[in-house]
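Quoted from Swiss-Prot, the note on mutagenesis experiment Ser78 to Ala is: Reduces deacylase activity. Swiss-Prot gives this note for the published mutagenesis His80 to Ala: Reduces deacylase activity. Listed in Swiss-Prot as a mutagenesis experiment, His92 to Ala is described as follows: Reduces deacylase activity. Under its mutagenesis annotations, Swiss-Prot gives Glu137 to Ala the following note: 10-fold decrease of deacylase activity. Quoted from Swiss-Prot for the published mutagenesis His140 to Ala: Loss of deacylase activity. Experimental mutagenesis is annotated in Swiss-Prot for His141 to Ala, with the remark: No effect. Under the heading of mutagenesis, Swiss-Prot lists Trp162 to Ala and annotates it as follows: Increases deacylase activity. Quoted from Swiss-Prot for the published mutagenesis His197 to Ala: Increases deacylase activity. Here the residue is the original one, but Swiss-Prot notes a mutagenesis experiment at this spot, Tyr198 to Ala: No effect.
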Amino acid sequence: MKVIMTTKVDKASMNIMQKLIENFGFKETELKFDGNPVYKKDDMVILTTNDEMIYYDYLDREIEKQLSFKPEIIAFASRHSSKQKLPALTTHVTGNWGEAMYGGKDESFAIAIPSAMKLALLKMNELNDLGWTVCYEATHHGPSELEVPSFFIEIGSSEEEWVNDRAGEIIAETIVYVLDNYENSKFKVALGIGGGHYAPKQTKRALNSDLAFGHILPKYAQPVSRDVILKAINRFHEKVEAIYVDWKGSKGETRQLAKSLAQELGLEFIKD
């Protein structure tokens with residue numbers, strides 16, 4: 001089963017859920033998760049919780065405990081908040097390059113699924129008739145303690161956008177498309193290094209080439225140790241083939257570390 005995760009405390013999440021039910025034929029079942037109705041269509045279920053999803057470590061175990069199945073993948077339908085209030089449609093994997101400020105554990109990562117995130121980016125970009133930004137975000141916040149692949153897909157960045165009907169429709173359609181197609185998609189998988197939080201160069205590369213990013217280490221989280229980068233590389237569902245560096249958007253020691261790791265691991269080194 002493929003899981004679409006939502007929460008009652010998030011207006012964007014509820015907007016996306018409503019559009020999934022209205023437009024894509026999800027039907028209420030007799031099952032409950034965290035006390036809320038479970039909706040199902042084919043091999044997909046919508047689950048709803050009552051608190052912020054970023055703190056839901058071990059969600060996969062909880063699903064197994066309550067519903068007796070292990071998810072193949074979890075798509076978290078969520079809001080994105082930023083001070084700039086940039087209208088945006090974003091996707092990213094979760095985890096913490098350093099201290100865990102917002103869920104998850106320190107220096108710990110969820111399992112990235114680059115093919116799903118790339119398909120999400122491409123589909124959001126294709127459907128985006130709002131004129132909003134479509135982008136990756138760097139790896140940040142929780143949950144980090146999940147043993148199945150997952151990704152967040154978000155509407156940003158203020159209440160006005162969270163409740164926007166068209167944004168809800170775009171994300172709902174994107175999620176269904178991604179869950180239907182990610183298993184049959186083959187891209188060149190890369191760890192991304194450098195740039196700001198919205199990973200502009202990685203986003204551009206993913207939209208215009210066969211590169212698909214999983215974990216992305218932004219400049220503001222640098223430097224990190226070799227061990228932390230290796231930890232992130234080991235938390236990809238698909239085999240990492242390249243390390244990509246936004247050269248100007250990275251600190252000197254991180255550039256060199258990325259270069260030597262690529263050599264050591266036999267990965268392609270892409271300098272942009």
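Heads up, the Cβ atoms here are built off N, Cα and C, so glycines get one too.
Structure coloured by features recorded in Swiss-Prot.
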residue: Ser78; record: mutagenesis position; contacts (Cβ under 8 Å, 6+ apart): Thr7, Asp10, Ala12, Ser13, Met53, Phe152, Ile153, Glu154, Ile155
residue: His80; record: mutagenesis position; contacts (Cβ under 8 Å, 6+ apart): Ala12, Ala88, Thr90, Glu137, Glu154, Ile155, Gly156, Ser157
residue: His92; record: mutagenesis position; contacts (Cβ under 8 Å, 6+ apart): Met117, Tyr136, Glu137, Ala138, Thr139, His140, Phe151, Phe152, Glu154, Ile216
residue: His141; record: mutagenesis position; contacts (Cβ under 8 Å, 6+ apart): Ile54, Thr94, Asn96, Met101, Tyr102, Gly103, Gly104
residue: Trp162; record: mutagenesis position; contacts (Cβ under 8 Å, 6+ apart): Asp10, Lys11, Ala12, Asn15, Arg79, Ile155
residue: His197; record: mutagenesis position; contacts (Cβ under 8 Å, 6+ apart): Glu137, Ala138, His140, Pro218, Tyr220
residue: Tyr198; record: mutagenesis position; contacts (Cβ under 8 Å, 6+ apart): Ala88, Thr90, Thr133, Cys135, Tyr136, Glu137, Ala138
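The number of other Cβ atoms within 10 Å of the Cβ belonging to His140 (mutagenesis position), over all protein chains shown, comes to 23. Of all Cβ atoms in the protein chains displayed, 25 besides its own lie within 10 Å of the Cβ of Glu137 (mutagenesis position). Annotation note: Trp162 (mutagenesis position) sits in a helical segment as assigned by DSSP.
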